[in-house]
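See structure below.
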Amino acid sequence: MTEPAIITNASDPAVQRIIDVTKHSRASIKTTLIEDTEPLMECIRAGVQFIEVYGSSGTPLDPALLDLCRQREIPVRLIDVSIVNQLFKAERKAKVFGIARVPRPARLADIAERGGDVVVLDGVKIVGNIGAIVRTSLALGAAGIVLVDSDLATIADRRLLRASRGYVFSLPVVLADREEAVSFLRDNDIALMVLDTDGDLGVKDLGDRADRMALVFGSEKGGPSGLFQEASAGTVSIPMLSSTESLNVSVSVGIALHERSARNFAVRRAAAQA
């Protein structure tokens, strides 16, 4: 097995490319930095196109990552640890990372083509929560996620890539406004169910329904907006002790999707066999 070459010169074009990608003020985001072995491998499997993958010269690269890069013909090089330290002066120093081309943004039509339930996050802004919800939604068979008023300019945001462990490109995650989201759900006959503290239904009731749903979750402070409340086919609550004010939104999504998982898994199996 040939060892990756080591970049020892800070003037190497790859070093400047990394500097450019990590600038916070970029007007146009066409490439992004993806850090750590697991997110890199997940993004590669999801079909994200990588320009190159890098490792710090002081840390061995995972053989599984090297094999995957070789299979997909992705160049791999090491960077001298002193240069890595300069590249990531004021932030967490990545030991392995890659420069990737940002995929085409997912569209609502991409979600429509899939049969699973839709997760709508209305005003959820904490990136760590969004990342956890991405992973849970993928694991429990959701068709995709619609982010409304998330304050994210792109799903290629490095914070979201970290929080989702790279899974953000493995299912459609769409940025939309409230009107677009409601129109999309109506046009595709997807029943809109709002999670609320005083719901008409209990979360267990979700498992009894065979129709496709959009599960709407608001922020822990504000809850879902009036537009989603008005458009809803019903409201759903998660039983909990009265001494607990609320659940973390990522936990609520996990509970609701677990109740819907049998239905969503069946849809996924049927699509795979078609």
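Note: Cβ is positioned from N, Cα and C throughout, glycine not excepted.
Unsubstituted: the structure retains its original residues.
Close to Asp36 (mutagenesis position) in the fold, though at least 6 residues off in sequence, lie Ala94, Lys95, Val96, Phe97, Arg162, Arg165, Gly166, each with a CB less than 8 Å from its CB. DSSP classifies Asp36 (mutagenesis position) as coil under the three-state reduction. Where Swiss-Prot documents Asp36 to Ala as a mutagenesis experiment, the accompanying text is: Significantly decreases activity.
Among the mutagenesis experiments that Swiss-Prot reports, Phe88 to Ala is described with the note: Significantly decreases activity. Using a 10 Å radius centred on the Cβ of Phe88 (mutagenesis position) and all shown protein chains, the other Cβ atoms total 17.
Around the Cβ of Glu91 (mutagenesis position), the same chain contributes no residue under 8 angstroms that is 6 or more positions distant in sequence. Per Swiss-Prot, mutagenesis Glu91 to Ala is noted as: Significantly decreases activity.
The Cβ of Arg92 (mutagenesis position) lies under 8 Å from no Cβ of any same-chain residue at least six residues away in sequence. Listed in Swiss-Prot as a mutagenesis experiment, Arg92 to Ala is described as follows: Loss of activity.
The annotation S-adenosyl-L-methionine binding site is assigned in Swiss-Prot to Arg165, Leu195, Gly218, Ser219, Glu220, Ile238, Pro239, Met240, Leu247, Asn248, Val249, Ser250, Val251, Ser252 on the grounds of a large-scale study or a structure entry. According to DSSP, Arg165 (S-adenosyl-L-methionine binding site) is assigned to coil rather than to any helix or strand.
Experimental mutagenesis at this site is recorded by Swiss-Prot as Ser219 to Ala, annotated: Slightly decreases activity. Remark: Ser219 (mutagenesis position) has Asp122, Gly123, Val124, Lys125, Val249 as non-local neighbours, by Cβ distance under 8 Å and separation of at least 6 in sequence.
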Using a 10 Å radius around each Cβ and all protein chains in view, which of these binding-site residues has the most neighbours: Leu247, Val249? Val249
Neighbourhood of Gly218 (S-adenosyl-L-methionine binding site) by C-beta distance under 8 A, where only residues 6 or more apart in the same chain count: Asp122, Gly123, Val124, Val194, Leu195, Pro224, Ser225, Phe228, Val249
Counting across all protein chains shown, how many other Cβ atoms sit within 10 Å of the Cβ of Val251 (S-adenosyl-L-methionine binding site)? 15
Do me a favour and check the Cα-Cα span between Val251 (S-adenosyl-L-methionine binding site) and Phe88 (mutagenesis position); whole Å is fine. 33
Span of Arg165, Leu195, Gly218, Ser219, Glu220, Ile238, Pro239, Met240, Leu247, Asn248, Val249, Ser250, Val251, Ser252 around S-adenosyl-L-methionine - largest C-alpha separation, Å: 30
Under 8 Å by Cβ from Glu220 (S-adenosyl-L-methionine binding site), counting only residues of that chain that are 6 or more apart: Ser246, Asn248, Val249
